[in-house]
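Trainee: Sharing a structure with you now.
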Amino acid sequence: MLKLGKVETYIHEKLEREKLHFVLLDPDDVSPELAGELASMSEEVGVDAIMVGGSTGAEGEVLDSVVRAIKESSNLPVILFPGSHGGISKYADAIFFMSLLNSRNPFFITGAQALGAFQVKRYGIEPIPMAYLIIEPGETVGWVGDAKPIPRHKPKIAAAYALAGQYLGMRLVYLEAGSGAPQPVPPEMIGLVKRVIDVPLIVGGGIRTEEQARAAVKAGADIIVTGTAIEKAGSVEKAREKLEELNRGVKG
């Protein structure tokens, strides 16, 4: 019988009480030392989990050392957010086992997943099946993943894909505008998607301010992902201020 793993159970239990804030760290952009520092700070501020990964696909020792540093510095769950099948580290707690549903390339829909599946099993990492949708502009991830980004003014297309993902058995839906996107996913799109699906909705990309985080949550997002705004804050003090600001937007 299929039963939910520890991290997925943690997500569902926390969602019964509040909206969640995940911080995404890209091993291409942060050293293990900085990753550890940001993770420990995230935990103090009230962030709920750390995601590790990026579209250009850091792997091997670079990825492992960042995941290890995070595990040593905080008690937050570490969830892999792989750009491809190389983005797997045995030190992580869970992996968003995701399919880029609006890719034009079957490699990003099921190919990379097949190549990584046995490794996930061998390492005993908890897989969390997720439908991943790229919304305009899509940024680097849209280009790398050969996506056909969903137009910002077509929420119904996003909702159709999201519902298809749920019906295919995926237990989370992620709307992604792309790291560093000029604007986040539009609230109208978040709202429509949330109305049609029954699984938790994650929204990320372009969320830089308390107001943007609050607007996404108000529209229906269950989990907000931030990353670039924190990584690019300029100093550790500024990163903490930005984290606190974004967390206020999510938690209210």
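Backbone N, Cα and C define each Cβ position, glycine as well.
Features from Swiss-Prot:
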- ASP26, SER55: Mg(2+) binding site (BINDING)
- TYR174, LEU175, GLU176, ALA177, GLY178, SER179, GLY180, GLY205, GLY206, GLY227, THR228: sn-glycerol 1-phosphate binding site (BINDING)
- TRP143 to Ala: Forms homodimers. Shows almost wild-type activity (MUTAGEN)
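What does the local environment look like for each feature on the list?
Mentor: Counting Cβ atoms from all protein chains shown, ASP26 (Mg(2+) binding site) has 22 others lying within 10 Å of its own Cβ.
For THR228 (sn-glycerol 1-phosphate binding site), the same-chain residues 6+ apart in sequence whose C-beta sits under 8 angstroms from its C-beta are SER179, GLY180, ARG208.
Long-range neighbours of TRP143 (mutagenesis position) (same chain, six or more residues apart, CB within less than 8 Å of its CB): none.
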Trainee: What's the CA to CA span in angstrom from GLY206 (sn-glycerol 1-phosphate binding site) over to ASP26 (Mg(2+) binding site)?
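Mentor: Cα-Cα distance, GLY206 (sn-glycerol 1-phosphate binding site) to ASP26 (Mg(2+) binding site): 15 Å.
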Trainee: Which one of these binding-site residues has the most other Cβ atoms within 10 Å of its own Cβ: GLY180, GLY206?
Mentor: GLY206
Trainee: Looking only at DSSP and grouping its letters into three states, which state does TRP143 (mutagenesis position) belong to?
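Mentor: Its secondary structure by DSSP: helix.
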Trainee: What does the structure give for the C-alpha distance between GLU176 (sn-glycerol 1-phosphate binding site) and ASP26 (Mg(2+) binding site)? Integer Å is fine.
Mentor: 15
Trainee: For a quick check of packing: other C-beta atoms within 10 Å of the C-beta of GLY178 (sn-glycerol 1-phosphate binding site), how many?
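Mentor: Result for GLY178 (sn-glycerol 1-phosphate binding site): 25 neighbouring Cβ atoms inside 10 Å.
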